[in-house]
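What follows is a single structure, written as structure tokens, with notes after it.
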Amino acid sequence: MNEKNIKHSQNFITSKHNIDKIMTNIRLNEHDNIFEIGSGKGHFTLELVQRCNFVTAIEIDHKLCKTTENKLVDHDNFQVLNKDILQFKFPKNQSYKIFGNIPYNISTDIIRKIVFDSIADEIYLIVEYGFAKRLLNTKRSLALFLMAEVDISILSMVPREYFHPKPKVNSSLIRLNRKKSRISHKDKQKYNYFVMKWVNKEYKKIFTKNQFNNSLKHAGIDDLNNISFEQFLSLFNSYKLFNK
């Protein structure tokens, strides 16, 4: 994604009142180190530096980097990096959290990047509401990949009126909490295969008819359109047993 396309997709929240309402749902303290995805004009960055130990803002737009630095001139616990988040290398040897009001058009790429390429223990993102709902939909491959690594929660609605320019849809503040991976390293490839066959409804490629019926019964599934992640893991574990 080049700089021009990302700039044209940005929607800013600048009202102190609205920012404060969002920040009340984010667990931060003076010991936290934060990576901010897209500092924009620095309005959220300012709130973060006042609450946290250190903030690293990653912003692809050079002009917005300067705007953010000027807004934070009275603070020294931050740095603004003029980089593309999709190319950024997160540290592997320190504790940190991530916050971002991320562009709608690259939300999937960003969320994959930060879940699979960072070690952040808590991630807070403002995303399009429909996208947030898809992250909780076990009929979606992205949701099934993410749920193996993080617990996903929708914390609050963020009305479209908060933004400028005003988008056509509302947004949500979501939280991703890191957990011990539910899939062992040796099973990752097998899990990826199972997920893709499942979401494409290619059941015959992963189960015989009897295996499928027994697996559904063992998982307590009555409706294929309404299964929990735990039930999905039960299906995957059955698949592994049948394919030792």
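Keep in mind that glycine also has a Cβ here, set from the backbone N, Cα and C atoms.
Sequence-distant neighbours of ASN101 (mutagenesis position) (same chain, six or more apart, CB under 8 Å from its CB) are ASN11, PHE12, ILE13, ILE37, GLY38, GLY40, PHE44, LEU125, ILE126, listed in sequence order. Residues or ranges marked as S-adenosyl-L-methionine binding site in Swiss-Prot: ASN11, ILE13, GLY38, GLU59, ASP84, ASN101.
One mutagenesis experiment named in Swiss-Prot is ASN11 to Ala, and its note says Reduces activity about 3-fold.
The mutagenesis experiment ASN101 to Ala is recorded by Swiss-Prot, whose note states: Decreases affinity for S-adenosyl-L-methionine 4-fold. Reduces activity by 90%.
The DSSP secondary structure for TYR104 (mutagenesis position) is helix. The mutagenesis experiment TYR104 to Ala is recorded by Swiss-Prot, whose note states: Loss of activity.
Secondary structure from DSSP puts ARG112 (mutagenesis position) in a helix. Mutagenesis annotation in Swiss-Prot: ARG112 to Ala, described as Reduces activity by 90%; the structure shown retains the original residue.
Cβ environment of ARG112 (mutagenesis position): LEU142, PHE145 lie under 8 Å away, each six or more residues apart in the same chain. Swiss-Prot documents ARG112 to Asp as a published mutagenesis change and attaches the note Decreases affinity for S-adenosyl-L-methionine 5-fold. Decreases affinity for RNA 6-fold. Reduces activity by 99%.
The number of other CB atoms found within 10 A of the CB of ARG140 (mutagenesis position), across every protein chain shown, is 16. Look at ARG140 (mutagenesis position): DSSP puts it in coil. Quoted from Swiss-Prot for the published mutagenesis ARG140 to Ala: Decreases affinity for S-adenosyl-L-methionine 7-fold. Reduces activity by about 85%.
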DSSP-derived structure type at ASN11 (mutagenesis position), helix or strand or else coil: coil
GLU59, ASP84 as binding-site residues, winner by CB count within 10 A: GLU59
Local Cβ density at ILE13 (S-adenosyl-L-methionine binding site) - other Cβ atoms counted within 10 Å: 19
Spatial separation of TYR104 (mutagenesis position) from ASP84 (S-adenosyl-L-methionine binding site) - C-alpha basis, Å: 15
Around the Cβ of ASN11 (mutagenesis position), the count of other Cβ atoms that are within 10 Å: 18
